[in-house]
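Chemist: If you scroll down you'll find the structure; I have some questions about it.
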Amino acid sequence: MNSHSYNGSVGRPLGSGPGALGRDPPDPEAGHPPQPPHSPGLQVVVAKSEPARPSPGSPRGQPQDQDDDEDDEEDEAGRQRASGKPSNVGHRLGHRRALFEKRKRLSDYALIFGMFGIVVMVTETELSWGVYTKESLYSFALKCLISLSTAILLGLVVLYHAREIQLFMVDNGADDWRIAMTCERVFLISLELAVCAIHPVPGHYRFTWTARLAFTYAPSVAEADVDVLLSIPMFLRLYLLGRVMLLHSKIFTDASSRSIGALNKITFNTRFVMKTLMTICPGTVLLVFSISSWIIAAWTVRVCERYHDKQEVTSNFLGAMWLISITFLSIGYGDMVPHTYCGKGVCLLTGIMGAGCTALVVAVVARKLELTKAEKHVHNFMMDTQLTKRVKNAAANVLRETWLIYKHTRLVKKPDQARVRKHQRKFLQAIHQAQKLRSVKIEQGKLNDQANTLTDLAKTQTVMYDLVSELHAQHEELEARLATLESRLDALGASLQALPGLIAQAIRPPPPPLPPRPGPGPQDQAARSSPCRWTPVAPSDCG
């Protein structure tokens, strides 16, 4: 049986046809080209069917190990594509950047639909109170529009968290998305969906609302709409504004800033972005936050009090703004008070926010009025110069009065005691002023010492470190030069030690010539004069 006919799980026809694989060797005389051992469309299915062995139907009779390896690689690539896991670092970075952009767009769309739902809710509430009723078709249409925007918002929130889970998988190299679904993440997603799902549903639903009036303490019963309880929590959707600010912040999107923050163990979140904005433009942030909170709280108080305020004091928008303003500033005149627990709760939160904003305003104003470090240095320098001049003037006054006292007591024939007492008085005043200025100058020196903050100390330490590093480098260079000089001195010393021997050898007289010895004849002398000369003759001639 051919190894490509059955794989244990998928049955194929073994007859001739498009789906059949060749089981016999191809006939070269049939006029048809030889078929491949298996079709490309069945590679993934056949890859792990049986161990690789030579195929008898192969036109060349080669084993199928190479084809099986290629099938395994294709299976692995298919599994990577199916799991969404990139194949290398470049693909992972590109996929991560694309997920970042998709998450940013989803956050923008979620904020747009969330704000759209709030605007339509406020419009429907105001129109249903003064223009038409809750039973009208216009109210039903606006509520349907709110429900549609809420459904789209919920879908966008789900997609946003799906992108976040994909980013978690890419960053941590996870293969299963359920790894990222911790209990905390599930709770936060559920809470966010619950907050975004609150909205006034289409229809007219009422309930009995009982309250006690503020000054008369008389009970007040009214038939209120359920939309009041479902409309006010819609302002919780404004948390999406902080998410959009974070995702669009240059600090969050800049790779260099994120790298530096990671090295310094800084988490880039909404809190960090708000701190940065409070450092850059604190006045603008406080102004926008205060005005927004003021308007939202005033409208909420108006909606809460409209069913029990028969005199239209707090149910009027201007009256509600006055109540919120005096509560925000912690004044509390008492001319206007809320009747319902809803209005009292809003006023309580307004008072807490007002206390916090007041503290922030005081801190911001104090920081703005404080001199900078450069201004402090300039101010201290100018004060020191003025004090130095005043001390010099006081010393000159002391010398002048001393001379005048001496002049009017010793250099005149008849001293004028009144003038002498006058100059003595000025003399004592000059001495006292000089002593006082010296003490003031000492205090000024203490202020200068206090002006050296931790930043100045850190800067001084950095400068000292640079100086020490430079001195260390110069010291190493000097040591290298000294080592080179020492080696040269050693060589020069060795040369000087060998110099006497060379001089003695140069001035030594040559030895006297030796007397000739009688003996050999001319042939022996010729042989002795060239004993090492070689000629291509018999060896006996050299011996």
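Glycine too: its Cβ is placed from the backbone N, Cα and C atoms.
The noted changes are left out; the structure has the residues it started with.
Pulled these features from Swiss-Prot for this protein:
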MUTAGEN   THR216 to Ser  Significantly increased inhibition by apamin (IC(50)=167 pM). No effect on inhibition by d-tubocurarine and tetraethylammonium (TEA). Significant increase in inhibition by apamin (IC(50)=26 pM); when associated with Q-310, D-312 and N-339
MUTAGEN   VAL337 to Tyr  Increased inhibition by tetraethylammonium (TEA)
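Each of the listed features needs to be described in terms of its position in the shown structure.
Modeler: DSSP assigns THR216 (mutagenesis position) to coil in the three-state reduction, placing it in neither a helix nor a strand. Counting only same-chain residues six or more apart in sequence, none has a Cβ lying under 8 angstroms from the Cβ of THR216 (mutagenesis position).
The Cβ of VAL337 (mutagenesis position) lies under 8 Å from the Cβ of ALA214, PHE215, THR314, LEU323, each of which sits 6+ residues away along the same chain.
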